[in-house]
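What Swiss-Prot says about this protein:
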BINDING   T174, N179, R302, G333, T336  ADP-D-ribose 1 binding site
BINDING   E843, Q846, N869, E1073  Ca(2+) binding site
BINDING   L1381, S1382, D1431, R1433, Y1485, N1487  ADP-D-ribose 2 binding site
DOMAIN    1354-1498  domain 'Nudix hydrolase'
MUTAGEN   Y295 to A  Abolishes channel activation in response to ADP-ribose/Ca(2+)
MUTAGEN   R302 to A  No significant effect on channel activity; when associated with A-358. Abolishes channel activation in response to ADP-ribose/Ca(2+)
MUTAGEN   K918 to A  Decreases in sensitivity to PIP2
MUTAGEN   H958 to A  No effect on channel activity
MUTAGEN   R968 to A  Abolishes channel activity
MUTAGEN   H973 to A  No effect on channel activity
MUTAGEN   G980 to A, C or S  Decreases permeability of Ca(2+) over Na(+)
MUTAGEN   G984 to A  No change in the reversal potential. No change in the ion selectivity to Ca(2+) over Na(+)
MUTAGEN   Y985 to A  No change in the reversal potential. No change in the ion selectivity to Ca(2+) over Na(+)
MUTAGEN   R1404 to Q  Abolishes channel activity
Amino acid sequence: MEPSALRKAGSEQEEGFEGLPRRVTDLGMVSNLRRSNSSLFKSWRLQCPFGNNDKQESLSSWIPENIKKKECVYFVESSKLSDAGKVVCQCGYTHEQHLEEATKPHTFQGTQWDPKKHVQEMPTDAFGDIVFTGLSQKVKKYVRVSQDTPSSVIYHLMTQHWGLDVPNLLISVTGGAKNFNMKPRLKSIFRRGLVKVAQTTGAWIITGGSHTGVMKQVGEAVRDFSLSSSYKEGELITIGVATWGTVHRREGLIHPTGSFPAEYILDEDGQGNLTCLDSNHSHFILVDDGTHGQYGVEIPLRTRLEKFISEQTKERGGVAIKIPIVCVVLEGGPGTLHTIDNATTNGTPCVVVEGSGRVADVIAQVANLPVSDITISLIQQKLSVFFQEMFETFTESRIVEWTKKIQDIVRRRQLLTVFREGKDGQQDVDVAILQALLKASRSQDHFGHENWDHQLKLAVAWNRVDIARSEIFMDEWQWKPSDLHPTMTAALISNKPEFVKLFLENGVQLKEFVTWDTLLYLYENLDPSCLFHSKLQKVLVEDPERPACAPAAPRLQMHHVAQVLRELLGDFTQPLYPRPRHNDRLRLLLPVPHVKLNVQGVSLRSLYKRSSGHVTFTMDPIRDLLIWAIVQNRRELAGIIWAQSQDCIAAALACSKILKELSKEEEDTDSSEEMLALAEEYEHRAIGVFTECYRKDEERAQKLLTRVSEAWGKTTCLQLALEAKDMKFVSHGGIQAFLTKVWWGQLSVDNGLWRVTLCMLAFPLLLTGLISFREKRLQDVGTPAARARAFFTAPVVVFHLNILSYFAFLCLFAYVLMVDFQPVPSWCECAIYLWLFSLVCEEMRQLFYDPDECGLMKKAALYFSDFWNKLDVGAILLFVAGLTCRLIPATLYPGRVILSLDFILFCLRLMHIFTISKTLGPKIIIVKRMMKDVFFFLFLLAVWVVSFGVAKQAILIHNERRVDWLFRGAVYHSYLTIFGQIPGYIDGVNFNPEHCSPNGTDPYKPKCPESDATQQRPAFPEWLTVLLLCLYLLFTNILLLNLLIAMFNYTFQQVQEHTDQIWKFQRHDLIEEYHGRPAAPPPFILLSHLQLFIKRVVLKTPAKRHKQLKNKLEKNEEAALLSWEIYLKENYLQNRQFQQKQRPEQKIEDISNKVDAMVDLLDLDPLKRSGSMEQRLASLEEQVAQTAQALHWIVRTLRASGFSSEADVPTLASQKAAEEPDAEPGGRKKTEEPGDSYHVNARHLLYPNCPVTRFPVPNEKVPWETEFLIYDPPFYTAERKDAAAMDPMGDTLEPLSTIQYNVVDGLRDRRSFHGPYTVQAGLPLNPMGRTGLRGRGSLSCFGPNHTLYPMVTRWRRNEDGAICRKSIKKMLEVLVVKLPLSEHWALPGGSREPGEMLPRKLKRILRQEHWPSFENLLKCGMEVYKGYMDDPRNTDNAWIETVAVSVHFQDQNDVELNRLNSNLHACDSGASIRWQVVDRRIPLYANHKTLLQKAAAEFGAHY
């Protein structure tokens, strides 16, 4: 039976269940769980001081009215003195600390001090704010409360008046109250894990609140977090529940109207036996029972408060789930053991930290043992090890009690998690807490997915995909894809690629997941550190459509994203997201603070709830998600999404383009390198998929290159690759083959160039079959005109015709410049003008040719981005300038000079045609890059040239005022010196006054150097000029020139390594240019231009790109092509995965993982390792137990009948009375604990619905045959309303002497299903063994109390009437009832009135006129179980035995079934009746579920 349900089953008539948990509203839930209210209140105080005073006044009036304290009202002198030697009352306080009336003579004079009589409640006088003097100046909250204060009042105080958010998780930390030593590493792990889970989930941490032991450890963990965290991360909520009477210096906290704030001094040296409050806790609840110095007063109130909070429900996206709670245990003593036992009994999962000492280590040592192996001697041994100092104080009864409690704790394995440092993959406490919550969640009964959903969010928050895969995504719970959408969004934003992969494996379809609202939400939560976020902000601020009255922070729309993406992809693409028609949709503001998405997903749930009514999907959701991941440079996430993409080659190339553009603007070098590496990876992916396609079908693969992709801005794969400069992709053999085919047009690529040249020179040869065509119609039956058109429109022919034309133009141009340049232009010169005009028309055609409709400005920018176009425009403008000067007689010669210079530019233009050559093409690139090298080299060279030239000029020449000669001397001569032209006069040897002008008056001679006129010798220091010359030549000729050569060599090597790629890449531009160029060469091209002018300007025919380079396919053809591409993409991914597995590094990693798995398997405890073998042994043991019991019954019967003497009785093994003789109705699963075959529920220490505590009975002491000398159970018999139908009360045996056992006593049947039972001292003994309690308890009679449980079942059917199935098996429905104040559903059975056949509960839901017919159904029903029922109300002298009868209706139209349905009704208001699907996770009492499991097994149905 589930622990939380055990104590609820103990009502007088099985119907008294506890009430439903109350439901609280979600108080101001925000998406960020980490935002603390203390910080909110702090800012609120700063802004609203008057409101703060009102709040204090409200608190001062509310708390005294609703919260009380306790005061001793009568002084009874104690035999003990205080630490100061003063006389104290038995409450622990002195005379001075009592009220004045308490020390006066009173009516209680002479009586013994009783807290129930001598302690009274009064309005509390200690509450408000607290500040720890000398330490942190943060304001804390505190309140003094009575130990009897309702939990609802305290919870109201915390959530409403203290302003705490409703927690998403409750962490109760318990353990050693005194300081203890922990290993530094374990201490660090504990602190880090505790803070991580609290910060991530928005949890409340509840401790004892004192500055010692585990509470101090928690406080220091919170302190370290506060010191290292930012303001936005908020404050952890740490609540200390301490005993008021043990708080040192508590007098300073008392003030009738509250203290705002109270100053508290942390005085550890003077605290004595008391304790100080911990300064690192945020809130304190000080529990008062009117005593002083008594520890443990807060435990009951803390337990009730934690249970109350955990029973509250919190709205999560329209679904109410309970607040999960977990107990974390460090070290500890008897109190800690009691706390763990209570926690597990109430269904609270516990995490025990092994290595922390004492109780925690004792439990950790035995946690993996079967309960039957946890014996008194074993616990005694463990206590002697871990409690060495106080072991001698342990009495036998105390050891027995500890053994019983530890057995109960270990028995609830689903609620116990042991954290072992560095084992089982647990590297932090937060993982152990997550596992504990998951284990507890799996053991709970519930209908919906809300519990699983919450655990999944925790797993995502802590990034434990392994736990989610093994503990959450299992066959026992089927996830709907829509249920995973909020968590999927959380995983995406928090960059958890493994979780995204897991969700995709479990049915999430990206096409259904990505809606406009989801996509917008994702972009609103971009990582602020990524470059795309800043670019998006810039676009938002500069949005021209933003209204003038708009707020400071503009609203994000998807067209803003499209604008940034178009900047990255290029203007040749269309916007990916259109502008909305209406801009009034409510959106979040941006910039959005980067919130680490919290696990509760409230905003996500509300997002999906809001969009569920009008879901609008994007055109390509996978593309949208891929872009979102790529712009944030998330490698693994993008890879997972790309694997799901449809248009995968275009997607990979687009990703490469985006990443390369982002890397150019990224300032962080590491990020830029990562982007370039990722861009290269996606280029390789595109190559890999295209290779697979090309191998399969060349024609279809080439269609993929030119297919217009609507999803990527109506562009093609080839365009994306060219714009991204993906040279490796463009140089792929398949793409080059396609370009070659385009280059040759309709000609066959097998034609040699010599054939083409011959046909160009003598085109009649076309009719001879010298040229072959690709199409058979041209090759075989083509007309001469068609063959000529196909030949002369081929780009290769157009190219060579243009080359011939251009060479003719240059020759004619050179002839005119050198031979025939007349004042009046000759016909040759006029031909040049016409020729140039045709070139101008062609450049204008290229400029205005806009098939992609980019617009004139963008097309012009794209045109001038090409170097050769710039050179063309420069040459044309220079020609126009020269022509203008040439036509003016006065400037004829300058015109000729300009035209001569222009001839150089036209000759340089020849290099463009060399790009088609594999040899010369890369050399042009080398020249371009070397020119850049020279440009930067000149800066270094200019430093030496100018410095030497100026120094030389100043030393040699005095006051040279002629600018031309000054430039010659300072710069020109110094530059010529580099090439060996050394001035002769620099050393004075070749000085000749006749070669210079002494005064500088001769314009054709330089000025003479400084010289001695008398001796005709130079006067300047010759040694200095020679030394300068030597140094100058050393640095320029040797150092700088060799540096330039090295730079050229590096550039050459760089280009030479990629010669093939560069040539293949740049030949595309030439091919595309001549593919779209008119066939006729200049100047005949003017005819084609005239035709184009008529079509475009006169007829308004739009320009269209040739289908050979950009082809828009039909929908059906495109869908088939993309499906084919997807299929081959999967092949590529499989091959890639296989290749990765074949790598040595991967093989080593796989071997390492297998070894680790094997080690883990060997380290598992025997229970887990044996698996199914243990289940078989348990089943065998059950059968043996049943056989032994039958033998015992036979022996007893024969002996009672006198068939044998006492001496002849065979000696049998002692009957383990609770060996599960078909006793699964006792609330345990068949294989729960192999060897733990005693009744369990009947030995729980706390008896249901009363304060009675049983005597602890460990497993080994259950059989009556086992000696148990200290066994002294209490006697308890409860009062019942039906006194006439029950046995006499009291602990005296006289009234019980009239009861006759083992027979039918009047109307009451006192016979046991297990045969005659022993009667000792007038009381019957439970045949299953000791329970720890004597008397009748809350049952109606001594001995067996017979009950009946009818299981009314039918087949579950769908709308068509067919029987539903699950895992092949048919599904049953059972009739269940839920009465007022009960939490669980139950079978309509239980106890019966003496002489009656129908249970009382069944009569309450069945009309009286139908009772006889139902009795007949019971008589005809199938008896499923008959025997002892392990119930928490059982005692040594009274127990429950039950009969379970199955009443099954095979046909849905059964007359009796219809009659039963019509006669069902609820006599009690609030009672519910329904048909419940039979499943092992339904919320039904565990005893009843076991009975139901037997019935399902009988029918072979699903359970």
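Just so it is clear, glycine is given a Cβ too, placed from its N, Cα and C backbone atoms.
Although substitutions are noted, the structure shown does not include any of them.
Using DSSP to sort the residues of the domain 'Nudix hydrolase' (1354-1498) gives these counts of helix, strand and coil: 41 helix, 48 strand, 56 coil. Within the set of binding-site residues (E843, E1073, D1431), the lowest number of other Cβ atoms found within 10 Å of a Cβ is recorded at E843. Sequence-distant neighbours of Q846 (Ca(2+) binding site) (same chain, 6+ apart, CB under 8 A from its CB) are Y863, N869, E1073. The two recorded residues, H973 (mutagenesis position) and S1382 (ADP-D-ribose 2 binding site), have Cα atoms 109 Å apart.
A gap of 13 Å separates the Cα atoms of G333 (ADP-D-ribose 1 binding site) and Y295 (mutagenesis position). When the C-alpha distances from T174 (ADP-D-ribose 1 binding site) to the recorded positions E843, K918, G980 are tabulated, the minimum falls on K918.
With all protein chains in the displayed structure included, the most crowded Cβ environment within 10 Å among the recorded positions R302, H958, R968, R1404, R1433 is that of R1433. Looking at Y295, Y1485, the recorded positions in this record, the fewest other C-beta atoms within 10 angstroms of the C-beta turn up around Y295. Between the listed recorded positions, namely G333, G980, the fewest other CB atoms within 10 angstroms of a CB are found at G980. Neighbouring residues of the recorded Ca(2+) site, listed in sequence order and excluding E843, Q846, N869, E1073, comprise E842, R845, L847, Y863, D866, W868, D872 (Cβ within 8 Å of the Cβ centroid). In the three-state DSSP scheme, T174 (ADP-D-ribose 1 binding site) falls into the strand class. Taking T336, R1433, N1487 as the binding-site residues under consideration, the smallest Cα distance to K918 (mutagenesis position) is found for T336.
Each of the mutagenesis positions K918, H973 was scored by the number of other CB atoms within 10 Å of its CB, and the largest score is that of H973. Closest to N1487 (ADP-D-ribose 2 binding site) in space, going by CA atoms and restricting to the recorded positions Y295, R302, E843, H958, R968, is R302. Spatially, by CA atoms, the binding-site residues T336, S1382, R1433 include one closest to R302 (mutagenesis position), and that is T336.
Counting only same-chain residues at least 6 apart in sequence, those with a Cβ under 8 Å from the Cβ of T336 (ADP-D-ribose 1 binding site) are T174, G175, G176, V329, R358, V359, A360. Ranked by how many other Cβ atoms sit within 10 Å of their Cβ, the binding-site residues N869, S1382, N1487 place N869 at the bottom.
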